[in-house]
Every structure is written in structure tokens, then in C-alpha cells.
Amino acid sequence: MKRGLRRILLPEERKEVQGVVYRGVGEDMDCSKESFKVDIEGDMCRLEDFIKNRRKLSKYEDENLCPLHHAAAEGQVELMELIINGSSCEVLNIMDGYGNTPLHCAAEKNQVESVKFLLSQGANPNLRNRNMMSPLHIAVHGMYNEVIKVLTEHKATNINLEGENGNTALMSTCAKDNSEALQILLEKGAKLCKSNKWGDYPVHQAAFSGAKKCMELILAYGEKNGYSRETHINFVNHKKASPLHLAVQSGDLDMIKMCLDNGAHIDMMENAKCMALHFAATQGATDIVKLMISSYTGSSDIVNAVDGNQETLLHRASLFDHHDLAEYLISVGADINSTDSEGRSPLILATASASWNIVNLLLCKGAKVDIKDHLGRNFLHLTVQQPYGLRNLRPEFMQMQHIKELVMDEDNDGCTPLHYACRQGVPVSVNNLLGFNVSIHSKSKDKKSPLHFAASYGRINTCQRLLQDISDTRLLNEGDLHGMTPLHLAAKNGHDKVVQLLLKKGALFLSDHNGWTALHHASMGGYTQTMKVILDTNLKCTDRLDEEGNTALHFAAREGHAKAVAMLLSYNADILLNKKQASFLHIALHNKRKEVVLTTIRNKRWDECLQVFTHNSPSNRCPIMEMVEYLPECMKVLLDFCMIPSTEDKSCQDYHIEYNFKYLQCPLSMTKKVAPTQDVVYEPLTILNVMVQHNRIELLNHPVCREYLLMKWCAYGFRAHMMNLGSYCLGLIPMTLLVVKIQPGMAFNSTGIINGTSSTHEERIDTLNSFPIKICMILVFLSSIFGYCKEVIQIFQQKRNYFLDYNNALEWVIYTTSIIFVLPLFLNIPAYMQWQCGAIAIFFYWMNFLLYLQRFENCGIFIVMLEVIFKTLLRSTGVFIFLLLAFGLSFYVLLNFQDAFSTPLLSLIQTFSMMLGDINYRDAFLEPLFRNELAYPVLTFGQLIAFTMFVPIVLMNLLIGLAVGDIAEVQKHASLKRIAMQVELHTNLEKKLPLWYLRKVDQRSTIVYPNRPRHGRMLRFFHYFLNMQETRQEVPNIDTCLEMEILKQKYRLKDLTSLLEKQHELIKLIIQKMEIISETEDEDNHCSFQDRFKKERLEQMHSKWNFVLNAVKTKTHCSISHPDF
């Protein structure tokens, strides 16, 4: 039996067959090798040509094709038969990387025999590739009519199969104008009534593609099937567009004529209410318009038909300057004065789009010039703001009386054409309008003159022309509806040259209705050049106040203009408070204007700025306090300036750093300055307390703050704390001696220790140690009484806050139990009560002593950690108690025969002990098991295993994990906690110390020698254990070299800019003298970068001028989109 090929899978898989071997070549093999190698025993000549074509094979390999694809594309029918006979039927429809089957490849290469053979073998003709194209679509696209015929004759072929965008093969045939293929498809049952994704029928595609032969076949076939030509040619798609609309879009005159001859309705409208005529008018297709108008037989006025925007054909032609078309439309009766939905006539629309041929044509034809759009503008309003202005019109038109009368016509806002020309800055239009004796004092509804507009938009040449012939300064100083003069508007927008011109012409420094001067407006925008012009002219205007008491400094600070603030300070502007008691520095801080604050800090008037505030203002406090709250990074910079290193080398012994504390000394300095009548009380260490309040760790860790606290500690803190600790030890040490010297349980009184035996009930008085014991008892008693007095005084001082501190409750317990312990000195009390109180007293005495030590840095941080870990334990008490109850009661039920578990209370205590690791497995569980004392051994050991897993493993690890996490958190914020305690200690001490003493020990600065020891050997040893351990920080290295270089480059650029401006003015003068006409004469836009930026911000605002400006800058070109077929 003849062996065939084994099943062929995807390329790049090895196929082994008897007689035929197909090897896919991997990517790692040399590209010079054959991509595919087919060895066939016998019949080698038949495949010789196929194997030799390496270039094609390489291409096929890249496209991931299999041998059947190659054979189908090359027309190798015998090889295809050989491959198919040795494989399964699936190989017929195998796809390559693009989704193409062998039938696709055969159709694409116009291999008719391959197509026939594949179809005869059962290939599926309805499979589509990635581009949604079937073999029939590919054949139609390539115009392979024989292949089309073969495919359509096959019974399995779906002739109406949809491809990309829902297009059938019939539609693709119309796009190619292949009438022969169309005839074949129609004969085989292709549907003309099937539409694509956009609702287009084949008749639409034929009209758009200009396929006249296909169109004739389609109409004839439709007529044969009951659709008249007129009905068929007026089919519409989803957009209600007819074939005539699409034919006009393509611009094919013959197709349009064919559509009209077959009854296409010219007055049919699509969704946008546009007829095909409107499309043609937009394109400027005069021949098409003439054809359609001459072919129209309806009763309506087709020439003046309007679209959805109420625009006629003449509007469309005027918009795009189609002069010939407009002239033809006028000749056939087009209404030259019709208006669209926005009230625009063709004349206004042509003027707005700079279609000057149309404008002059319409004026010649007698178009009305007094028609206004919905904004009240006539055509002259739009003409004057175009480049070259009125020069675009013929000279004879400007002599017409009805056009001259328009120069004073106002729009809805009361603006005349002169206002428009001044706003846009067209000197030619301004000169022409002034030549008609137009009044420059005309006002708009918001009381703005043309000079207001020119000044607002920086039109320097226009301002010069307007001010050229004035005899008084009334125009210069007139205010608009808001009281703003041209000087205000020019300063507000940063036009320094205009400001300089206005000031030279006599403009006054007036205030608007809000009390704002020109300097207020310039400072609000941060225009330093404009501010300099104003300040150089009138220096006294720096201190002018508005209605809220704000100066120009307030405005510049609020908007964050640091350079403007620096300039005003350099011009010695007064630092004043507004009506809200806020200086410019308060406003900058509240608005978080970092650059403004940093600029003020670096200014030489910083100390003056710092002192301007009121002590009784709740929201505008001392600027230092506000800086800590709102801008801590600026406070850090200020503290950096308080560190002044010496000029010596850092490794030298004489190298020192001076720490200035003047910005941390608010309490003392303010106490001296606050008037006695003002009820203002400042807390000691106010600045540091504000840092603690707002959690400013980086500021508290700053070297200046650390040195400040160290100075306080050395001045009085260490002494006071040691005195407090010493007074506490007066009770602690005697109490400790009493507990150590006297045997617990023995009674004692003032006479001595009473030694008694429980067997004989005899008592013996020990008088040998009676005197020292008596002294210790008296000291404990007196220290406790002293403690009582101290606590009572603190209650009156701290009031409610006293009861919020748990340390105070602890001291009451200590003093009470201590007095009870030594009460036998005066009264006889039972010994058991005496020693129980003694145990409590000595415990809390030493625990409270531990809290005293947390004031010291080296050991205090560990005490804080111990406190945090204890709080973590308390948070887990809920879980802890429930586990204790669960296992304790369970063990009571199972092990109640043992003494340790005999009662529920004892069982709970024993379980608690087991939680700490004292499980006692042998005595409690193992030996009772061997003695058969366990009533429920399995349950008992199961409970033991559960206890071991939950408590020693899970619960303890949980507590350890929480403790480790809290320790890491405490270490992270250890600095803040330690310094906060130091600040609290010094604050409380300064509240109690007299002012004269504080003035004596307080220092405004200190000098530290980092390379020298600060204390003697004994003191260093003592400070190592108890005192603050300084971690010196380097002085911030502020390298100003880069800043200086940048500043030099800045000044060089300013010099170059000034030089270029002078050269520009010189060139302009030369051009004027030589009477050279240049397009630049019409440009009136001399703006700096900041001026242009401000102008862009203004133009982005919602305004009625926006679409006019856009039309002036660029002429819009209409691009009509058509559907993709």
C-alpha cells in the first residue's frame, strides 16, 4: 500500500513522512540555508523549480506559511495534490500569520487552477483573514474576474459575505468600477439591497467612486427587480445622504450628471440639513453648481436654499472666497443680504474670513452694509481688525456716505470700529478711522475708550497715534465702569512701554473703585519692569492703601511674586498691616508662598519685617510661629542663617560656630515690648512649643534648636532637675533603708523593732538600731508631707490639667502608702497593713524614680520605649484575657484533682503562669497519666496541645512582633519625644522662675568649638550617663558660586535685550526715513515674554472676541470627510 505524507502541522514543526520529509528551519539556523527543504524519493524534477526559488521561500518563511500556501500561490497543482493526499482535510484551511488560507493565496496570485483544485478538494471559501477579507473579496480587489467566476460558481461560496466595515464583494466591485465582475456577481444572486456599516448601498459606492458602468448596471438590475431608477438613485444611508451627495463629494461631474439624468433629487437634505448644492458651493465647484441649478425643475428657490445653520450657497462661497461661484450665484438671483442663524450676511462672513474678492464683489452688487450679526457688529467692525484694515477695500467704497456713517456705529457692547482697531492693534485702520474724524472719546457700555483697549493690550503704536493730537489729559485719566484708567489697564497686563508713554503724557496715579493704584495691579501680576517704571516716576505710591488696607506688597506676596516683593523692599516700601492685622509676610505664609518668604529672609530688611504684627491678633501671630506652622522648610533656612562658622579650617582647634538664638527668644523679648494694658500672655519657649505642637521633627533636630535647649539645660534645667531629683531621694533612700534593715513582717515603732516568736508569743525590743530607724521614719514622713504640699500647689496651678496626668496619681499613692508604713512612729497599727503599704510604697517609689530619669537623654529614650511597649500590651489585653479564661476554666474541669487547679481562681493563676512558660508537663500531665489519675486523657492532652500552639507560640510571637514594630516606630521618632520632654521641662521651669533670673542666665548666642572638649573629665563622665549627648551637624554648605554665575548670565541677557531693542528702534527709523513699506508696519505687538504669557491667559478666558480672533489669525479650510468603503 502506498504510504502518504504524515499530517502536516504548523510551520517550524518537524514532519517526518515516508517518501516526503518537511523540515521547518528554526530561527537560530543560518539564514543562508534553505528556509524549507522537501526531499521526495523520485519525481525530483517536478519540484526542482519550486525548491530553487529561495527568495520567495524566505519570504514565505517570514510570513509563517506552510508548503500548501507556497504551492497554491505558485500554481503547483500536482504538488498540492501530493500534499493533500498525504494529509488530513484540515490542511486545506490552515491559516498563516495573517489569517490567510491556501485559497486566499491562490486568489491573491490569480491562480485559477489552484482555486479550482482547492475548491474541489473541499476548501472553505467563506473564511476571512485578519482584514475581514474572504478569497472572493481578494479576487474582487485584484480584479481577477476568472477567479471571481470560479468562486461564485462554487455552491458553498457566500456571495453576500460581509467583509471589513460590512462591505460585500459587490460593493468592492463598485469601488473598482469592474462592471464585468459586477455582472457575474449579480447573475449569481448578489444582493443590491444589502448595506454596510454606515448604511451605504452599492449605488452609493458607485456614485462616490465615479463607477459609471457599474452605476448603469446597478440601476438596470434594480429596475428589472421592481425598483425604478428614480427610487434607486435616491436611496439614503444612515446620515440621510443620497448617491448625489457622495458624487458631489468626489467631484466627478459625469457621475453627477448621470445621477441627475436618472432622477436624483437636488433638494434632498442629509442629517445636517445640507443639500448636495451646499457641498458643491463649499468646494467652489462652479461647474457642478451650474449643472445642478440648471437641472432643477422644482418650484422652490433652490439658489437661496439654506442648510442647518441657515446659510445659503452664497454664504458657503463667501466663507472660502470662491469669487467666480459667488458672481454666478448673484447672477442667478442669490439674495446677497440673507442672514444665517447668527445674523451674518454673506458680506459679514466674507469679511470675517478675509475673503476680500467676495467683499468687494458684494459691495459692487449693492449689498447692505448696515446689517449686524447677533453681537451687533457690522462688516466695518470686522474689516478694521484685519491686516491692512481698510486698505483691503477699494478706495471708492470708502467715499460712500452710507459706509462713512458706519465708523461711529456701535455693537451690543457699545464698541465702535475704532475700539476694535485699537484692541487688535492695526495702525492702518486706526489712521484711516481717525481720518474720518472719528471721536477718540467715544465710550463703550463699560465706559472704555479706544485708549483703554489699546493700553490694555499693549498697542504702543496705537497709543502714540491716539495721543498724538490731544490737547488735554482728560482722555488719559478717564476711568471705565470700574474706575480703571488706561494706566491701570496697561500696568495690570504688564505693558511697561505703554505705562512709560502714558506717564510721559501726563497720566496721574489715581485709584480705581477698589482703591487699587497702577502699582497694585502691576504687583499682582508680578511685572517687575512695569513696577520699576512706576516707582522711578513716583516713589511715594508704594504705601498707597486700598479699601482693605492692602499695599502693593500684600498683593505681590499673595500671588507669590518674589521678585516683585524684593523690588518693593529695595525701594523702601513701608511694611504695614491691613485691616485684618496681617502684614505681607503673614499673607505669604498663609498662602504658602515659599519663594516670597525665602526672598524676604535673605533681604536686609528681614528683621524689620519680622517685628510688624499685633500681639492680640488670633490669626496673624508672630511670623516665626506662623512660619513653623505653614512653611517649616523656610524656618529651616532661617535657622541655617543663625549658624555662623568661623573662617578657620574645620580641623583647627580654633574653629568655632556661633549659634544665634534671637529667633527663638520670643517670650523674653515680647514680654518687654507688650504694653501693660494688653492682655497678652506668651508661654515660655513659644517657638519650640509650636514646633512640638505641629510635629516639626526636622526643626527640633536642627543644631540651633539643640544648642538652644542645651543652653537652657546648662543654665537652669540641669540644676532644677537635680534639685527635684534630690528632694525625691530624701524619701526614696530612707524608705529603701527601712525595707532593707527591717525583716519583713516584724512590727516596729518609735521605740524599736519588736521581735516576737509565734510559738512562745514572747516579744523582745531591739534598741540597738532604734535611732537610725527612727531617723529614717521621720525623713520618710516629712518627705511625704512635703510631697502632699507640692501636689496641692500643683492642683491650684494646673487646675484641670493636673488630673489628666497619671504621674500625679502615682505620687499620691506613693506618699499615702509611705505615711501608713511609718505611721507606727505615732500610732499602733497592725503589722500586716504596715508591710503591705510598705511593699506598695517601695515599688512605686522606684518606678516613679525611673520616670524621673527619662528627662536625661541616654537613658530616657529607653524608658519611653518601655512605656510604649507597655501600652501595646494593654491594647492586647482583650485577647489575652479571653484566652486565659478559655484555657483556665478548661483545665479546671480536666485537672481539678490537682492542688494547682482545684478552684477556678487557682486554675486561672496557674494557666497564667503556664503562659509565661511554666507548663510543668511532667508533674501536671505525664505522671498523672501513668497513675491513671486523668479522667479524660485524650481531651486533656488535646487541650494541652491547643494551649501550647495558641499561647506560647501564637500569642507571644504576636506580642513580640508588635513590640518590635513599636520599638522601630519609637526609634524613628525618638528625637521628637526626647526633645518634647526637654521643651516641656524648660517651659514648666520658666513659668516658675522669676524674670530677673531668666534675663541673667539667658543667652542670645553661644560659641561652640567642635574640636575642643566642652567639659572637664569628671563632668564628661557624669554627662555621659545623664546629660544630653550632642550629635554635631555640619553647617549647611551654601555654595554661592553657581548662583553668582547664573546672576551674571541674567544681567548679560538683560544687556543684550536692551541692545537689541535699541537696534530695532533704529532700524524702524531708517525704514521710515527711506519710505520703505513693510508688512511689519501693521504689527503693533511689542511684548516681552511675561506680557505674552499674560495675554495668552486673557485670551483663554471665555469672551465674545475668541472666534473673531481665530478667524483673523487663520482662514479655516473646510475638509469634508467621507465614509471609508
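Note: Cβ is positioned from N, Cα and C throughout, glycine not excepted.
Where Swiss-Prot documents Cys415 to Ser as a mutagenesis experiment, the accompanying text is: Very important decrease in cinnamaldehyde or cold-evoked response. In the shown protein chains, 25 other C-beta atoms lie within 10 A of the C-beta of Cys415 (mutagenesis position).
Remark: Cys422 (mutagenesis position) has Val430, Pro450, Leu451, Phe453, Ala454, Arg459, Thr462, Leu466 as non-local neighbours, by Cβ distance under 8 Å and separation of at least 6 in sequence. Sequence annotations record features per position, and here Swiss-Prot assigns (E)-cinnamaldehyde binding site to Cys415, Cys422, Cys622, Cys642, Cys666, Lys712.
According to Swiss-Prot, the experimentally introduced change Cys422 to Ser is described as follows: Important decrease in cinnamaldehyde or cold-evoked response.
Among the mutagenesis experiments that Swiss-Prot reports, Cys622 to Ser is described with the note: Almost complete loss in cinnamaldehyde or cold-evoked response.
In sequence order, Glu791, Gln794, Tyr802 make up the list of same-chain residues 6 or more apart from Asn808 (Ca(2+) binding site) whose Cβ falls under 8 Å from its Cβ. Positions annotated as Ca(2+) binding site by Swiss-Prot, on the basis of similarity to another entry: Glu791, Gln794, Asn808, Glu811.
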Tell me, by DSSP, whether Cys422 (mutagenesis position) is helix, strand or coil?
helix
Calculate the distance in Å between the alpha carbons (Cα) of Cys622 (mutagenesis position) and Cys642 ((E)-cinnamaldehyde binding site), and round it to a whole number.
18
Counting across all protein chains shown, how many other Cβ atoms sit within 10 Å of the Cβ of Glu811 (Ca(2+) binding site)?
21
Starting from the Cβ centroid of Glu791, Gln794, Asn808, Glu811, which together make up the recorded Ca(2+) site, report each further residue of the same chain whose Cβ lies within 8 Å of that point, ordered by sequence.
Gly787, Lys790, Ile795, Tyr802, Asp805, Asn807, Trp812
Cβ neighbours of Glu791 (Ca(2+) binding site) where a neighbour is any other Cβ within 10 Å:
15
Could you tell me which of these binding-site residues, Cys642, Lys712, has the fewest other Cβ atoms within 10 Å of its Cβ?
Cys642
Alpha-carbon distance [Glu811 (Ca(2+) binding site); Cys415 (mutagenesis position)] in Å:
85
How far is it from Cys642 ((E)-cinnamaldehyde binding site) to Glu811 (Ca(2+) binding site), counting Cα to Cα, in Å?
42
